[in-house]
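Q: For reference, the structure I am asking about is given below.
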Amino acid sequence: MTSVNVKLLYRYVLTNFFNLCLFPLTAFLAGKASRLTINDLHNFLSYLQHNLITVTLLFAFTVFGLVLYIVTRPNPVYLVDYSCYLPPPHLKVSVSKVMDIFYQIRKADTSSRNVACDDPSSLDFLRKIQERSGLGDETYSPEGLIHVPPRKTFAASREETEKVIIGALENLFENTKVNPREIGILVVNSSMFNPTPSLSAMVVNTFKLRSNIKSFNLGGMGCSAGVIAIDLAKDLLHVHKNTYALVVSTENITQGIYAGENRSMMVSNCLFRVGGAAILLSNKSGDRRRSKYKLVHTVRTHTGADDKSFRCVQQEDDESGKIGVCLSKDITNVAGTTLTKNIATLGPLILPLSEKFLFFATFVAKKLLKDKIKHYYVPDFKLAVDHFCIHAGGRAVIDELEKNLGLSPIDVEASRSTLHRFGNTSSSSIWYELAYIEAKGRMKKGNKAWQIALGSGFKCNSAVWVALRNVKASANSPWQHCIDRYPVKIDSDLSKSKTHVQNGRS
């Protein structure tokens, strides 16, 4: 108990060091001021009169500096609102339904009809991965894959993506009452499906956006592309004043489904599900009052210069010529290394002085003592961040980040619940997690939320937001009909998940 109190005292002293120093300084100046006489004031005024040019120049430079700072500083970027797509109920799939879809896909593939469908080991492998994935029985599959026989056509892929994007945007425009023609910047990201005309062009056409819109379409950038899109929109909002930026993050499941027998490529079939999010950003000062959040920091880390990082998630042909996404056995180590580099950049921006000092001290000690100190000090990010939105890439990803960042079960609750309810929706998963926190009523004014996105390349990207008010869930939130059933409890044997309401956590 004593060590805990000492640590708390240490953190308080360092975090409030400048404030603590300010009190004696203020007292000293107040004491000096109380001893001033009328004669001292006359002498001071006389000094100003004899040095009028110097005083005037100093005042002019001060005013010029303040004006220059106000004019050149970037405008704040506000998150007015966002919308996560909720697919229709008939697209819900249980674990057993997903297994049936896998079987139908393999059966429909003429090159594997006599082998893969009759291979119990392949389907048994898929079943084990599916049951241990952390996904529940109410995730969503695209229309084309539910159809018997499955439709893996280009038209089915386009239909899936258009329904997700249009559905999310219609709800966003309805909630914000923003006219689509007011949008000045558009960024759409979809890794696997990039038709011509582009998805951003489809949005322009569907919602009749204006002809001078700054439009961007990001492809092939993986599950971390959502934060990349936010970062790009932020930079554009710093240049183009008084406008709105629209960010759309989604992924296509129909296009990315794998029908072969390579087990490294089968895993993604078990994790990815339908989902997408639309986010409205603004740099208009008048939008602060109605916005939910202000963007504080974005940090992007790319370790693609290393071959192991570059190849750990890769779309390629298998031995029989079928295209799939191969997940390397090195992915966990690569993700950990990339995350470490990302938080090494983000930490100094958000951590209190006490944590910065401890990290710096252990860094110097490790350099001097080398082998005597095995690990660097892991900062307590819970002192700087109130809510964590970790990409719901899978149970292993969430477990690893929970351990590496020293988080508690409630810190990763939003991620686990999103994975269970919606599966891995790729770049949009961090928005379903933020919506979960809002639906639980936990987002209070001044709270900071940290979105952590991991993706192929290999990339780790972070976005930190601060709540401008007590944030409630928006209309038509994806959690509005099921939030009372969460969080979920996953059995320790990883084989089955059961949903129940924990006392005091609903």
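FYI, residue positions are counted from 1 along the chain as it appears here.
Cβ coordinates are placed from backbone N, Cα and C, and glycine is handled just like the others.
Take a look at what Swiss-Prot says about it:
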- 69-368: domain 'FAE' (DOMAIN)
- C84 to A or S: Normal activity (MUTAGEN)
- C223 to A: Loss of activity (MUTAGEN)
- C223 to S: Normal activity (MUTAGEN)
- C270 to S: Reduced activity (MUTAGEN)
- C270 to A: Normal activity (MUTAGEN)
- H302 to A or K: Loss of activity (MUTAGEN)
- H302: active site (ACT_SITE)
- C312 to S: Reduced activity (MUTAGEN)
- H387 to A or K: Loss of activity (MUTAGEN)
- H387: active site (ACT_SITE)
- H391 to Q: Reduced activity (MUTAGEN)
- H391: active site (ACT_SITE)
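Mind running through what each feature is packed against?
A: Cβ environment of C84 (mutagenesis position): A168, G275, G276, A277, S428, W431, Y432, A435, S477, P478 lie under 8 Å away, each six or more residues apart in the same chain.
Annotation for C223 (mutagenesis position): spatial neighbours S191, E251, H391, G393, N424, S426, S427, S429, A453, L454, G455, S456, criterion Cβ-Cβ under 8 Å with sequence separation of six or more. Reduced to three states, the DSSP call for C223 (mutagenesis position) is helix.
C270 (mutagenesis position) falls within a helix when secondary structure is assigned with DSSP.
Its own atom aside, the Cβ of C270 (mutagenesis position) has 24 Cβ atoms within 10 angstroms in the protein chains shown.
Other C-beta atoms found within 10 angstroms of the C-beta of H302 (mutagenesis position) number 18, with every protein chain shown included. Annotation note: H302 (mutagenesis position) sits in a strand segment as assigned by DSSP.
DSSP gives C312 (mutagenesis position) a coil state; it is part of no helix or strand.
When secondary structure is read from DSSP and collapsed to three states, H387 (mutagenesis position) falls in the strand class.
Non-local neighbourhood of H387 (mutagenesis position): D411, A414, L434, I437, R442, M443, N447, K448, A449, W450, each in the same chain, at least six residues away, with C-beta under 8 Å from its C-beta.
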Q: Tell me whether C84 (mutagenesis position) sits in a helix, a strand or coil according to DSSP.
A: strand
Q: So if I measure Cβ to Cβ from C312 (mutagenesis position) and keep only same-chain residues at least 6 apart in sequence, which ones fall under 8 Å?
A: L327, S328, D330, I331, V334, S456, F458
Q: Rounded to a whole number, how many Å is the Cα of H302 (mutagenesis position) away from the Cα of C270 (mutagenesis position)?
A: 26
Q: Is it possible to get the count of other C-beta atoms within 10 angstroms of the C-beta of H391 (mutagenesis position)?
A: 31
